[in-house]
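Swiss-Prot annotations:
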type: ACT_SITE; residues: Asp204; note: active site, nucleophile
type: BINDING; residues: Asn116, Asp163, Ala166, Asp173, Gly208; note: Ca(2+) 1 binding site
type: BINDING; residues: Glu133, Thr136, Asp138, Asp142; note: Ca(2+) 2 binding site
type: BINDING; residues: Asp152, Asp167, Phe168, Ala171, Asp173; note: Ca(2+) 3 binding site
type: MUTAGEN; residues: His117 to Asn; note: 20-fold decrease in activity
type: MUTAGEN; residues: Tyr129 to Ala; note: Reduces affinity for starch granules 3-fold
type: MUTAGEN; residues: Asp204 to Ala or Asn; note: Loss of activity
type: MUTAGEN; residues: Glu229 to Gln; note: Loss of activity
type: MUTAGEN; residues: Trp302 to Ala; note: Over 10-fold decrease in affinity for starch granules. Abolishes binding of starch granules and reduces activity towards starch granules by 99%; when associated with A-303 and A-404
type: MUTAGEN; residues: His314 to Asn; note: 10-fold decrease in activity
type: MUTAGEN; residues: Asp315 to Asn; note: Loss of activity
type: MUTAGEN; residues: Tyr404 to Met; note: Abolishes binding to cyclodextrin-Sepharose and strongly reduces enzyme activity
type: MUTAGEN; residues: His419 to Ala; note: Slightly decreased catalytic activity
Amino acid sequence: MGKNGSLCCFSLLLLLLLAGLASGHQVLFQGFNWESWKQSGGWYNMMMGKVDDIAAAGVTHVWLPPPSHSVSNEGYMPGRLYDIDASKYGNAAELKSLIGALHGKGVQAIADIVINHRCADYKDSRGIYCIFEGGTSDGRLDWGPHMICRDDTKYSDGTANLDTGADFAAAPDIDHLNDRVQRELKEWLLWLKSDLGFDAWRLDFARGYSPEMAKVYIDGTSPSLAVAEVWDNMATGGDGKPNYDQDAHRQNLVNWVDKVGGAASAGMVFDFTTKGILNAAVEGELWRLIDPQGKAPGVMGWWPAKAATFVDNHDTGSTQAMWPFPSDKVMQGYAYILTHPGIPCIFYDHFFNWGFKDQIAALVAIRKRNGITATSALKILMHEGDAYVAEIDGKVVVKIGSRYDVGAVIPAGFVTSAHGNDYAVWEKNGAAATLQRS
């Protein structure tokens, strides 16, 4: 192929990669679970065989596990950040191949960035593990105890700055106010982009450092998106269920987005407010899915362009099951997030292991076919204990819940295009006709 032809192909691929982001059509996919590191032959190699199915389902971004050496097998206790070959998921060459395969299908790769804390390779003169090795032959990321927050007294030498966020007891909390820490972490993030091919970030335990510090790393590395895990407890009643009013919870998430730069920033948050409310709502309390202003009750209702919605992830579900979605109602959860505003995230387990691949893909197809975006208009038509019905952009209607007699609230001119266990989706006649012809 000539030079001009190669340039043309590259430009087309770049347009494909950027299309979802520019238009708000992102559909995320978490490409691992808590047990993925155990995969025989390596997780990255196994995932090579899943790329076609993921891309065919309309996914725009795949979130991959932490890429570096880690004291814990899962990757969340990182040490030598440049040492990719030591990962339990596979080596650097295998990771590059996987990212290349994703890019070849127009799908971006999200790196799981764990920078709140870090594990040291060596002890200092006190016998404390606080001497860090970066994983290169030079001094990059080779830090000492003066890079550990001084209020992390178990590890620090007392000379650094105070922690800007929540404590992480299991490993040293890194001083993100330190100029060298900021500079070398930004260099590492840029290397993840330039050398490995990553496009975007998922910020692990983002409560551990201030949003102002997150802004430094987002602004300094220009990811296509940076979705943060800011997981706080929800206010609950005496029965253990979440209170109806979760405005304080979602306000905290909105505040994080504001402080990293708001609409101008690539920063966004996982919508833990929606997750918690939806968990409870599908148990016969679907009245929860509307706030007093008639909007969705999570971050989705206030700032949908910055709300990454999800049913479960490697922490809430998988084998950890810290906060699992009701297992017999998972597809109700997907019917909700895949038809609604916000940026939905599909979990690997539900797609590949639970037998929901075709149903989830059908819902994504409806989303794409009707041009539903992160900021689509939501009109809630019914919100009772056993039935929730909503219209999106005047093009799609969705019902979740056990009640079947909801025909009276379905607008004229809509026909059923997807249905399953206690959920159904309708499209306008024109969209349904297009589906039948295709």
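Just so you know, glycine gets a Cβ as well, placed from its N, Cα and C.
Looking at His117, His314, His419, the mutagenesis positions in this record, the fewest other C-beta atoms within 10 angstroms of the C-beta turn up around His419. Across the structure, Glu229 (mutagenesis position) and Asp163 (Ca(2+) 1 binding site) place their CA atoms 18 angstrom apart.
Only Asp163, Asp173, of the recorded positions Tyr129, Asp163, Asp173, Trp302, Asp315, His419, have a C-alpha within 10 angstroms of the C-alpha of Asp152 (Ca(2+) 3 binding site). Calculated from their C-alpha atoms, the gap between Gly208 (Ca(2+) 1 binding site) and Tyr404 (mutagenesis position) amounts to 45 Å.
Most other Cβ atoms within 10 A: among the recorded positions Glu133, Asp142, Asp163, Asp173, Glu229, that distinction falls to Asp173. Taking the mean position of the Cβ atoms of Glu133, Thr136, Asp138, Asp142 as the Ca(2+) 2 site, the remaining same-chain residues with a Cβ inside 8 Å of that point are Tyr82, Gly134, Gly135, Ser137, Gly139, Arg140, Leu141. Mapped onto three states, the DSSP output places Asn116 (Ca(2+) 1 binding site) in coil. Non-local neighbourhood of Thr136 (Ca(2+) 2 binding site): Tyr82, each in the same chain, at least six residues away, with C-beta under 8 Å from its C-beta. The Cβ of Asp204 (mutagenesis position) lies under 8 Å from the Cβ of Pro66, Tyr76, Asp112, Ile113, Val114, Ile115, Asn116, Glu229, each of these being in the same chain and 6 or more residues away along the sequence. When the recorded positions Tyr129, Glu133, Tyr404 are compared by Cα distance to Ala166 (Ca(2+) 1 binding site), the shortest distance belongs to Tyr129. The Cα of Phe168 (Ca(2+) 3 binding site) lies closest to that of His117, out of the recorded positions His117, Tyr129, Asp142, Tyr404, His419. A simple Cβ count within 10 Å picks out one of the recorded positions Asp152, Asp167, Asp315 as the most packed, and that one is Asp152.
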